[in-house]
Amino acid sequence: MAAIPALDPEAEPSMDVILVGSSELSSSVSPGTGRDLIAYEVKANQRNIEDICICCGSLQVHTQHPLFEGGICAPCKDKFLDALFLYDDDGYQSYCSICCSGETLLICGNPDCTRCYCFECVDSLVGPGTSGKVHAMSNWVCYLCLPSSRSGLLQRRRKWRSQLKAFYDRESENPLEMFETVPVWRRQPVRVLSLFEDIKKELTSLGFLESGSDPGQLKHVVDVTDTVRKDVEEWGPFDLVYGATPPLGHTCDRPPSWYLFQFHRLLQYARPKPGSPRPFFWMFVDNLVLNKEDLDVASRFLEMEPVTIPDVHGGSLQNAVRVWSNIPAIRSRHWALVSEEELSLLAQNKQSSKLAAKWPTKLVKNCFLPLREYFKYFSTELTSSL
């Protein structure tokens, strides 16, 4: 995905910085199109950059960009909300942190940062040819990590984390409030309550757990029948509560809805007190065993509709799960659309299969990656042990 070269572990630890002066930016003597217009409008026409969409160059500004000074139009706003917290398998964000698109991306070399920037945004906002200079660097630090807040026309907003939260809460259609992202120096290891299914392997492969981690960092409970509020409070506090129904074909003496009700009960015990600013996340996964009535109850209890995450190989639907969660990007439109008919047929096929039932945790594994914006992680390279 990214064009920045891999960091050399033997090299001296240093960060390269490019600062661009106004003379470099004023090279646009005549207006171009799209993003090429931005520098011309600001330098030649003295237009306030807040009146220009810094994602595409449109003058039809809907609101202000949350991370950098400048406007953002309605279509780019929707794209930004939909893609900001999406991650690739390499652990870095899938799209440019400015425009939330871009084909060739430059990766920040700060090991605590997962952000990327497209060539087009860097050249139009920082200065022509800057992307090539960045690409040639051994270890480049990005515009949200630099000590200096300005690079060319790109000016980092003050308190951009709170600006991002306000932007998301105001503009997103998601009924749940977004938690403000946490600065690196304040991030703590995530504490997890894993119900029914053990997700230790997934969290370890993502770098959230390491060998020798505090045993209390992950609490796995299979039978929660006798678990009461006092137990959860003594085990906690928790930052993430995860639960799932058994997979199709799994022998179980309890109805599928039991897992939903028990998850919801323990979720209430684990929640921080009302008004607490502490980031708190949860996820419940249905492995296609809940019937329509159960699904309606789940959506009412969890206060949202589920998102279907499919596993498609060679154009064929191999597996799928339904997910309810308040983790950012779970509700992204980038998830492939799967019809209820396809899910019903898949469930029937898996139910009649004689293969051993497996927990399809790999389908939701990458859904945890946005938590890197909130909690400490111990590895910058994802392992593919699943």
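From the backbone N, Cα and C atoms, a Cβ is placed for every residue, glycine too.
Don't expect the noted substitutions in this model, because it carries the original residues.
Annotation comment: Swiss-Prot describes 41-173 as domain 'ADD', evidence class sequence analysis. F261 to A appears in Swiss-Prot as a mutagenesis experiment; the accompanying note says: Loss of binding to DNMT3A.
Listed in sequence order, F301 are the same-chain residues at least 6 apart in sequence whose CB falls under 8 Å from the CB of F261 (mutagenesis position). In three-state terms derived from DSSP, F261 (mutagenesis position) belongs to a helical segment. Helix first, then strand, then coil: DSSP counts for the domain 'ADD' (41-173) stand at 42 helix, 24 strand, 67 coil.
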